[in-house]
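Remarks on the structure that follows.
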Amino acid sequence: MNKIRSLRCLLPETITSASTAASNRGSDGSQFSVLWRHQILDPDSNIVTYWNHVFLITSILALFLDPFYFYVPYVGGPACLSIDISLAATVTFFRTVADIFHLLHIFMKFRTAFVARSSRVFGRGELVMDSREIAMRYLKTDFLIDVAAMLPLPQLVIWLVIPAATNGTANHANSTLALIVLVQYIPRSFIIFPLNQRIIKTTGFIAKTAWAGAAYNLLLYILASHVLGAMWYLSSIGRQFSCWSNVCKKDNALRVLDCLPSFLDCKSLEQPERQYWQNVTQVLSHCDATSSTTNFKFGMFAEAFTTQVATTDFVSKYLYCLWWGLRNLSSYGQNITTSVYLGETLFCITICIFGLILFTLLIGNMQSSLQSMSVRVEEWRVKRRDTEEWMRHRQLPPELQERVRRFVQYKWLATRGVDEESILHSLPTDLRREIQRHLCLSLVRRVPFFSQMDDQLLDAICGCLVSSLSTAGTYIFREGDPVNEMLFVIRGQIESSTTNGGRSGFFNSTTLRPGDFCGEELLTWALMPNSTLNLPSSTRSVRALSEVEAFALSAEDLKFVAHQFKRLQSKKLQHAFRYYSHQWRAWGACFVQSAWRRYKRRKLAKELSLHESSGYYYPDETGYNEEDEETREYYYGSDEEGGSMDNTNLGATILASKFAANTRRGTNQKASSSSTGKKDGSSTSLKMPQLFKPDEPDFSIDKEDV
């Protein structure tokens, strides 16, 4: 005997009884049948929850089906009733299908575990998995109610009881049919309402959206109107049949004319006796609901005959009866004119009471469902009104108020009032990590520096990222201000510019798009082995050109990640950092420009000296020294090429070179005199500041980390 393996590998979220065992089967099909036979389901599993939703919908549709039996009898001729065979067969078919679902629901309850009452002291409680205990508990509680709801009583009444009635089949409007249907509504209601509460307890809601919840409550109200309209129609037919029966009894008592019960059945219309009786009887005149001289009091049921509802086709008949039920249920029966007939009076009282209860429940439930849609909108309106009052109270300038309004509006459009951070923090760590990885991993991988990291550190970075919103015109960083976070752009465009510390005539700008990042000064600061607590200053001004959505990585989190990453040193990482850093790019571009200009000036001076072959080339006068020459040759190599100029431009070129040399020499002399202590206020203004090389991060391994 082998232990049957768990069904978790075949069906998700199902539980197999631990005490169940079976012999080893030869084929997979036999094993699968054994597994299904001994399978015990978790009441909170997805398969049970899905079945509860399906069975709830089926049960409500079955409640809609039963009142259609009331439309089977109709007035088929003068003083006779008939039955709609096609309607009866259609309703019977669908009602049988609904009964099959009830049978399957009984089977599901026999295989669904329950929580032991004694184990509910802490947590969810312990599931009882023994099939015998489950069956005994179910037989003692809900089994009889489920069986009573499953029995095909309306089918038996309409197809067996009424046709087998004595003295013909005239009494098609027998009250037994209505009684059976209404009585069976009781166990079906005992099934639906606890099932509804069980679904809410398991999933938290019966409908996922507010509109679906409102439609569900409205559907229940329409169901009540549907039942009332069908009962009114059947009662009208029954009231008409009662009038015919009373007149027939009077005729038989006087022994003037024989009135057989079969004459009230439309099947006897072709009989000679029936035709003779129709010509001489007073049934038609005494039971005419459209006549005001009729002694029989039809009361509220006369409308069914004055509007010819009893003789029209099924669709028109059903829609009119449904409208009648909606009208009187919503008005609590105030428009009904009744007679002294006891059944009619009780029916009107029932309509009034149920109308008051159901209409109150409908308004309350629909209001709750629809308010859940607008609760965030209302909270946003209140917050926006408070913001407006605060700005007016503090007398903020109009342009600043407009920027605040744009930010509040953009935040609402981006989040719809949902606090994403609180949602993420309420989830387990593993699930939160997976969500952050899904949202941020592809964006972080676009950063070449982070693309060199392993998945573990990338997960750590993704877990530290938080969402950030900026409106157009907002300065994210200002040049010289401390940088406290690094931004990864998701949507929008950002302008990153620098003036090299306010240098006159210097301006460098670039546009950041989705996938780019800014605040790379933090990388250098974080990778320094002995970095201070002071945050680095921003070398660029970063301003949002449009509404920007981004992820932000704080300085503390980046410091932690960078410290962990120092163990994974790579020369490729250093090159990637230099190449993609806007700060290093700006320095490199300026360095190349400066070197190129020096090269062009030196080449021009060489050409002049070679042409004149005397003394117009003075390295000291042009501002170059041996150190500059060695630096240039180190980066660019020695110059071996010469050049020539056109004779027509030679004179102008010589004069220009002399002017430049004199100007440069005067500037150097003033700068040197200022450094030796001479007080000359204009000398410092002529000295041009240099573009400093950015600090290089330390990618080496510390001894203490080894």
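Cβ atoms are placed via backbone N, Cα and C, with glycine included.
Classification of PHE517 (nucleoside 3',5'-cyclic phosphate binding site) by DSSP places it within a strand. As annotated by Swiss-Prot, nucleoside 3',5'-cyclic phosphate binding site applies to 449-579.
According to Swiss-Prot, the feature domain 'IQ' maps to 585-614.
Sequence-distant contacts of ARG491 (mutagenesis position), defined by Cβ-Cβ distance under 8 angstroms and a gap of at least six in the same chain, are PRO514, GLU547, VAL548, GLU549. In Swiss-Prot, the entry for mutagenesis ARG491 to Gln states: Impaired cGMP activation of the Ca(2+) channel and strong defects in pollen tube guidance. The structure shown retains the original residue.
According to Swiss-Prot, the mutagenesis experiment ARG578 to Lys carries the following note: Impaired cGMP activation of the Ca(2+) channel and strong defects in pollen tube guidance.
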- Item | Counts of helix, strand and coil residues, the domain 'IQ' (585-614), according to DSSP | 28 helix, 0 strand, 2 coil
- Item | Which listed residue (VAL466, VAL483) has most other Cβ within 10 Å, given these are binding-site residues | VAL483
- Message: For a quick check of packing: other C-beta atoms within 10 Å of the C-beta of PHE517 (nucleoside 3',5'-cyclic phosphate binding site), how many?
- Response: 25
- Query: Counting other CB atoms within 10 A of each CB, which of the binding-site residues ASN534, PHE551 comes out lowest?
  - Reply: ASN534
